[in-house]
Each structure stands twice: as structure tokens, then as C-alpha cells.
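Copied from Swiss-Prot, the annotated features are:
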BINDING   HIS213, ASP215, HIS263  Fe cation binding site
BINDING   ARG279  2-oxoglutarate binding site
MUTAGEN   HIS213 to Ser  Impairs DNA base J biosynthesis
MUTAGEN   ASP215 to Ser  Impairs DNA base J biosynthesis
Amino acid sequence: MRRQVKKVLREKADDSMKPGWDVYQPSNDVVYAFNHYMQGSQIDAEAREKAEKAFQEAVKKHPFHNNADHTVDFHGTTVFRNAKGKVCGVLIPKALPSFATSMAADVLECAVARTSLRSALFGGVSPNSGIAGYFDYRGTPVELKCRKTSFTYEHTKEWRSVFPMIDYTSAIYKAALPDHWKAQDAAVPDVVRIHGSPFSTLTVNERFRTASHTDNGDFDNGYGVLAVLKGEYSGLSLALDDYGVCFNMQPTDVLLFDTHLFHSNTELEAKEANATWNRLSCVFYYRAALGEQPCVEEYRRRLKKAKEEKSTSLSFNHIEQKDNGENTNKPAPVYPVSLTPFSCAASAWALRGCAAAMLTRLHGLVRENASLMTELFGEPVEVADGLPRRAPEEIIPVHKHTNVQMHYLGGFSEKGDILNEAMNKRHYLDKENLQKMFGEEFVNIWTQSRTHWLQLVKKEWEHQKETNPTRTRFSWNNTSAMNFAFFDLCDVAKQLMCGAFGDREVNKKEEQSFWGMFAAHLDNACINEIGMLQGSMGMHKLNVKLKDYNFGGTRYLKDMPPEEQERRRRRRLEIEQARRRAPICDSESGDWLRNEAFDYQTEDVAVNYEREQWITPENNAKRFGFPERGVYGAEGAATGTISVLIVLPKPTNHRQKTCELPTSREADRIMKNPAAQRLLCAKPCNIGLSTSSNKSRTVLCGNIRIDKVFDGGSVGGKMYDFVIMRHLLAATTGEREPLECLVRWTSLARYCTFVVEVDLLDRHHYILKSEIGEEYSAVSEICFSALYSATYARDKVNLRTTPCLLSFIDKSGNMLESRFKFNGSPLNTVAFVVRRREK
């Protein structure tokens, strides 16, 4: 019976998987949204307009940010700090053994469900998300708080396969940020820590691109950890929105970051709109409410009950109230940093120490002296009047379906098919069916509450008929005893709903389905049990009062006299206790809803790494070279002269002949902005060097020695701290030349090389509307080639895209640390920070 009821109540939730419209409704500062199947009906223009307005209001609170909105993409092991030196994020590629993430993914995929609870972070569409471990369940209809999630309870044996990943992640956290690991480890209650780690909870997301948000409820003095377990995709970087930086992540990568900073995911980088992709990620954190007094008291209550029942399998004899710190659930303060290619490179863990100090010094100099930045890279960090930013109407919306405004305020949808479904299933709330699911005490409470309300409705209806014998519609008095009896019946029904579902929480579609069935049951009772006319009560009126109950009931309670408020609270407690005493009918997740055993840590088992021949978590963490103090601390001071080599493409004997440029909106966008016009009118930047000499020219700038040389020239066997390859690859042809160019010049850098190039891809390439993208692709190469030719006096130009350039970098034996985007650059310039791969 329980399976049958749960199946019925979930039928409408399954509609979210069907093709249809994305539905948005902002309410109480949170955007509630779900997918609605339209059954082929037409949406009028007014509804579309209202829906669009509702969506725009929604994304004001949780906006999406694209890759183009950020300046830096980190790829290698990175430690990113704010202006005060506090670590904001630590990216560690290939941090987790693949066997551990694979084992965990096989289990945690089962924890993922389509839920509307986080739809505000997904642009209004219900994403696939779930939780595992332990949770406090504050603000949910689940009456038993501070315990295992339903997933963990139901998958005890399988849960053990997650432990290696937990151990590896915890060890990495401890090695990188030991002070915060210790604070978090000391605070998390032992009864809710996952396998000895400082984590209490996992959030698992599948194919989930989040809008900008902070993780409310995480421990303030700790860090969250994000790991990608499996997937085939590009893009979806984790972005720190207030800092303009992104962390590129692929399976087995780990990111430790301050979850109280606003963060989001950038767009999926897919060549085709309907490309197949998948991504399963996991966030590890300590849910701070689990260490607060209400939860500690719940642990103690369960432990006391277990001792009274003389349980022999207790994992704890007492519960300690630990110092949980102050958890404000407020966003972290933002201390912005100015971004340059040098500060970008200084965040690379491989360049820590002396190299980072030099890079920080160079960063300070170019921020103070804009002309030095131009001397080094050929253009400033940002150009205000360069390539214009894309207008919103040029970009594909995050969710492409038409947005239809629906009003969900706690009741149910009154569409015909939904009402018919509710009427067909109303008998599931008949007494004989409920007795198969719940204990006698709870069913009696339901029966008494139902009977009491019907009696008051009958009395009120008879009075109304006496006053007006022709009356056909029931008039609902909000201040009557009948209204309060209805609220009482709703309290009972809400507990009934909890018992009918096996999920940890009831999503909006499931809740709508239940309340629709509840209303149909009551409407039928009004007709067949107390003799009201068909439609006298009606589904619409009951729906209005259900919305009143769900969103106005608390207000009405506050308006009641104190003694009535207390009576209502006692009544609700009585209902909850009756449910707790209900017998267990089967071994499904309904057991979890009523489970109040002291079963903390009963699933925990040791992992024998030696027997399995797996690398230990401690040895795995040592691979990344974190010192005992972790990644804290500032770099040392840069002393002595810093040497920089700038390599320029050699100009040809004449500038490229002016060719006929295309005329289109996209061509004008590239060629007619003021910065582009200046390039066309200015002298080529590489004309100053003597083309007859193959030797370098030296420029001194304080304690910075800058040598300049043409590609193909000689530096006399010198090595340099840093090499800047300025638009060299665009002057090469084929596959072999760019690789040879990269190998030659990167080999002269002690620390790293900046590969500066034109990027043929529009910064919004993957989300441009098709007609805009096609127009851009038709003109971009010829337009940027003309600008490049004017800047470097070249008659042969081979511009490339970022994916092509990344391929060259990899094949040349170099490692990519990061990518820096020059904002507004008329050449759409990017700088790749690369270093020679360690042998």
C-alpha cells in the first residue's frame, strides 16, 4: 500500500522530466520553479510577457555568470588569495585517485533526485541534486531532526564505498589548510562526522549549473570542498563572482574554497546545442546546525532512550557539546584584487616562493605604470573603448524554453488533468487505506479531526441555507471555528504526507499532488457525507484555503490569544508523537521517517588501504608538496634584478595590402570601435627593433631588465626569469612551426612563459545566438587578421582559437597554469601562463 501511495503522489513530479515549459515564480525572496507539462495548450502573449518579467526578477537574486564575465581561468594547482592575503580557493587537479571517485560515483548517483528545493540556483528549473551523510532538517516537514539522511539510512552497505574518497579528500584538506581543518574537525560532533573526517554532509549534483549563491549553513571557520567524480564535458568552471576568477575542473579534481563567497558555474562549452554531456560533482562540508544545542539535545534524547531500552550496540556513551564557533550564515566580506597576467601567474602553486615574489613585484609595477604594461604585453589590462561587450539579447538564455508564470502558493494546480487525477485517487485517504499505512492512534486523530471539521461545515452550511434557501455556494468564514478546525485537519494531513513519502523532503510537485488529493477527498466528503450540493464547497475554495494554511497559518497563530497558541502547539506535538508511535509497515524509506534510534556511526567501518594495495590518504596528499604549515603565508620579497624576455614576430618588408573588409554588424563591431581604429592608424609596435640584427635589445626599468628580440633571433644563450611570447604563434604556419616556436622560447624561462595570442573565438562563443555566431564566424578571421597585420606588420597571419592554442601548448611539452583575458582588447587578446612539464 505504501508503495502504491508514493507512486501516485510522485506521478506529477515525474512530469518535470517531460518536454515542456520552464516555470518561474518568485516568492518570499526565493524563486520557486518547476517544469510543467503543457499538454499541447497554447500560451498567450500576455502570459509570456508576465513569465519573462518574473524570470528577470528571479535572476536578479541569483544571476548566472558566464566565462566572459571573469578575467582569469585557473587550470593548474592554484592558491588564490584576496587583497588581505586570505585564501579564497585552492585548486588541485587530479587530486583524487580515480578508483576512489569511481567507487563513490557508483553509490552517490543514487542520492541524486530532481528537486525544486534548489531551483533558485538553477535559473528556476529543478536540478538533479541530493544530500548524503547527516543533516539537521531545519525548516522541513520531517519531524525527526539531526540525523542520517534517508539516502545514508537506506544504503548503509553501499555507503562504505564512499569512505576512501572521504579519506583522500580530508587528507588533502588537512595538508593544504591545516588550521581550518583543525578548527572544523574540533567543532563537528563525533556522532555526525563522516568516517572520521571534518565533514558531516555531502551534497551531490548531477548536470547542475548553479547561479550565483553562497552556501548557507556551512561552518563559518572552515572551507567547503568540491570534487568532480565523473563526467564528459567542457566548461562549467567554478567561478568566484566577486573576484573575476574561474577554476576549471575535470573528474578527480578538487577545489577547497570559501563557500561563503558568492560562486557559480560558467556555461557548458559544447559545440552543439544538443550535445551529450554528463557531470557528477560532490560538495563536502560541515553543516554547522548539527553542532548547535537543538541538535545536541536530540542526540542526547536518542541516546537516553537507547540506554533505557538497554540497547547493546551503542557507539557512544555520552554526547559532548563542543565549541561550534559563531556561524552567522552571512556572505563573506570581499576584498577585491587587481588582476594582471603577473598576479594570475603568482597564484600558481608551482611558482611559489621566489618566482611568486618576482611576479608580485611585476604586478605592482604594471599597476602603477600603465605604459610598462603596454611595453611588456603590447596593450593595457583593460581597454574601455575596445571590443564592445555583448548585449543580453545576443546571448542564448540559460533555459531556452518559453517561461510560463504559474502561481504556486502551497495549494495545487487547478488544470483539468490534475483535478481529474486528484479525484481518481481521493480514496487513498479513506480510513481503511490509511490503517494499512499508519498506527491506530494516528488514524484515530485523522478520523476525529476530519469528522469535527465536517460537522462544523454541515452546521455552517445549514445555517447559510436557512438564511438563503437558494444558496448554491458555501461561504467560508475565516474567523469561525470551522476555519480553525480546517487548519487542525491540515496539520494532521501534513504529518500524513510525511509518512506517505520516502524522500527526506517533499518537493513542490509532490506536495501539490498530495494537497490536490486531500482537497478532492474533502470535497467528496462534503457531498456524500453531509449532503452538500455538487460544487457548493468546490476544489477551488479548498485550494484557496490550503494556500491560506501554508502561507498564512503562522500569521493566524500569532494573532491568537496566548492560551490558544499554546493549545495549538500542544496539539501539533500530539500529532507528531502519534506518528512516531506508529508501527513500521515495511522496510522502505518510511522507516527512516519514523526512525528515532540512536544509530549514529553504525555504518562506519575501517578501510584497509594496505590490503587493497591503495595509496594511503596521507601519501596521496604528499604528492602536492604542501609544507607542514599548508598554503598559508605570503611570498618572500623579490631581491635583485628580474629578467624578462619579450619575443616579437619579425615584421615583413611591407605591411599587408589593404584588403576589402566585409560589411556587417559583426564586422563593424570588430573594426570600428575606437581602440581598433587606433591600431589601424598607429605605427606597428615591432618596427622599433632593427630587422637587420638577430640580437636582443635591452631596456632597464628599475630593477627589471627587459630584453626584446624577434622570433628567430639570438639571446646569446641567456636564461630569463620570465619569457613573454607576444603574438608569435599567429606568425607561424602548419602544425610543426608553432610547436617548435613554443619549445624554443619556453625553454629559456626559469619559471614561466606568457603565451600572448589573438583568440578567434568570441568570448561568448558557446552561448551566442546562432545567427549572431554565424555572422561573427564569417568575418572574425579576416577582421582580426587585418588588425593583427596593422599591429605587427605581417603579410601572413594564422590566427587560432583557444582550444587550438591549448592543444599546441600541451603537445609542446608545456603545462597550462592559467589563462588571462584582456578585457575589451581590440585583438581579443588572451595570455596563457605556461611552464615546462617536469620530467
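The backbone N, Cα and C atoms fix where each Cβ goes, and this holds for glycine too.
Keep in mind it's a predicted model, so treat the numbers as computed, not measured.
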Inset, instruction - Determine the Cβ neighbour count for HIS213 (mutagenesis position): the number of other Cβ atoms within 10 Å of its Cβ. - result: 18
Legend entry - Between HIS213 (mutagenesis position) and HIS263 (Fe cation binding site): CA-CA distance (Å): 6
Legend entry - Which listed residue (HIS263, ARG279) has most other Cβ within 10 Å, given these are binding-site residues: HIS263
Inset, instruction - State the Cα to Cα distance, in Å, between ASP215 (mutagenesis position) and the residue listed as '2-oxoglutarate binding site', rounded to an integer. - result: 20
Legend entry - ARG279 (2-oxoglutarate binding site) and HIS213 (mutagenesis position), distance between Cα atoms, whole Å: 20
